[in-house]
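Take a look at what Swiss-Prot says about it:
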MUTAGEN   ASN194 to Gln  Loss of catalytic activity
MUTAGEN   SER243 to Ala  85 percent decrease in catalytic activity
MUTAGEN   ASP303 to Glu  80 percent decrease in catalytic activity
MUTAGEN   THR361 to Ala  80 percent decrease in catalytic activity
Amino acid sequence: MTARSIKLFFARWKYLMFACCITYLLVIYAPISKSEQKDWKEGEIELSNDHELDVPILQKEELKPQQRPSFEENVPKKKTFNFNPVGKEPFDVEEVLTSSDIKLEERMTATVIPGQKRLILSWNAGHSQDNLQGCPDWNCEFTQVRARAPDADAVLIAHMDNDFVPKPNQYVVYFSQESPANSGIQIPRPDYINMTLGFRHDTPAGSPYGYTVKLGAKSRKTGQVVDANLVNGKAKGAAWFVSHCQTNSKREDFVKKLQKHLQIDIYGGCGPMKCARGDSKCDTMLDTDYHFYVTFENSICEDYVTEKLWKSGYQNTIIPLVLKRKLVEPFVPPNSFIAIDDFKSVKEMGDYLNYLMNNKTAYMEYFEWRHDYKVVFLDGSHHDVLERPWGFCQVCRMAWTEPRQKVLIPNWDAYWRQTCEKDGTLVDSIPLD
C-alpha cells in the first residue's frame, strides 16, 4: 500500500475510528453496577463452595525467606541410640534389620524398679553373669543354682530334664544355635516353651550371630567406602572354609558344579588347602586375594544364618555367596550378597561371577551399603552394648514387664522341626546349564 493510499484511508474513516476508540474506553473503565457486582461475587462464592477451594493470599511480608516453612523441620526425626562398644569406634543406630515386630526403642529400654532385681536361671544351658554385660543397668542376676528355680523369672534349658518343673508366670527359654535339622528337644506338651534364645528372629530373645544396623545420620559415611587398590589387586575367584563335608543342604554338590565355571579354593577338612583357625592371614587373604566367600549353610531352615556370613562374609572386603535369598535378605544390607537361587542355572551364576571379577566397577557396587549400614558380628566372647538388643538382655527386659508379657510358642513342632527344607531341595532344583 502506497503512502497516498494510507492518507486517503485515514481521511475517509477517521471519525469512525475515533468513535470506536471512545466506546472501547467507556467499556473498560466504566464502574460495575451494584447488581453486577453482586452477581459476580455470588458466582465467586458459588465456585469456591463447589470446589472447596481455600487458597490463602500471601502478603509480601509472608514471603520473606526466614518465614518460609521448612519442610525438613516438619519431617519427624527418628530416634537414634549411641552404641559405644568396648575398644571400638562408637556409632549411632537408627534401626536394626530384623523380621521381628519389636522396635529398637523397645529393645533398648527396660522398666526397672530401683532396689529390685530379676533372676534368670540356667538349668542346663551354661553361660554366666557375663552374658548380661550388655545391660548391667537393668539389674538382672544370672545363676546356675537349681535350688533357686522357684524364684526365677526365666529359666534357660538346652535339653529336657524331668527334674525341672516350670512355675506359673515363669518364662521357659530354649537355648540352641544349631539348625533344627541337627538339634531338637523332646517336650511334654506342644506349648511348653515360651521363647527361644538363638538364631531365630521371631522371638523376643532372638540371639543371632550378627546383625545389621541402619546408621544414624551422624554416623553415615561419605566418599569412598572401599579401597579401590585393594579390589583391583584381587585375582582369585572364591574361598570356602569348611569342615562339615556331607550336609542336609547338599551345598558340597553345588560347589562341585560351580567349580566348573569358577575358581573355588576349599580350605579345611573338606578341601586340599589349609588355613589354621584364628590365623589372621586367613582373613587378610580374603581381603587381598578373593572376590567371593562361600557362606552356604549345612541346612536350609528359617532364619538359620551362622557366623560364616556375619564374620568372614561381612567383616572383610568380599562378596558373600548364600544359598537362598529369602533366608538372609531381611537381615543384611541391600545389594550386599549373591544367592544361588537368583540364577536359572549353575553356568549362569558362574558367568555372572566371572563378569564381576572382570568389571571392578560393578563389583564395587556391592559395597555401597557401607555408606548407610553397619554389620555387627557377635563373637560370643565379648559382652557389651552390642548385645543389648538381643539374647540374654532381652530375657532380662521381658522379666521386668508389668504385667508380665505373655509369650508362647503354641506348636513347637511347627515352629522348630517343620521349618527346614527337605535335604537337597534347592540344590537339586538348579540345572547345570
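Including glycine, each Cβ sits where the backbone N, Cα and C put it.
Here the original residues stay in place, and none of the substitutions has been built in.
Keep in mind that this is a model prediction, so the values were computed, not measured.
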Could you check which of the mutagenesis positions (SER243, ASP303, THR361) sits closest to ASN194 (mutagenesis position), going Cα to Cα?
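Sorting the mutagenesis positions by distance from ASN194 (mutagenesis position), the top entry is ASP303.
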Give me the count of other Cβ atoms within 10 A of the Cβ belonging to ASN194 (mutagenesis position).
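I get 23 for this one.
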Within 10 Å of the Cβ of THR361 (mutagenesis position), how many other Cβ atoms can be counted across all chains shown?
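Other Cβ atoms found within 10 Å: 9.
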Tell me whether ASN194 (mutagenesis position) sits in a helix, a strand or coil according to DSSP.
coil
Whole-number Å only: compute the distance from the Cα of ASP303 (mutagenesis position) to the Cα of SER243 (mutagenesis position).
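ASP303 (mutagenesis position) to SER243 (mutagenesis position), Cα-Cα distance: 22 Å.
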I'd like to know which of the mutagenesis positions SER243, ASP303 has the most other Cβ atoms within 10 Å of its Cβ.
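For the mutagenesis positions SER243, ASP303, the Cβ with the most other Cβ atoms within 10 Å is ASP303.
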Using DSSP reduced to three states, classify THR361 (mutagenesis position) as helix, strand or coil.
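SS state of THR361 (mutagenesis position) = helix.
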Look up ASP303 (mutagenesis position) in the DSSP assignment and report helix, strand or coil.
coil
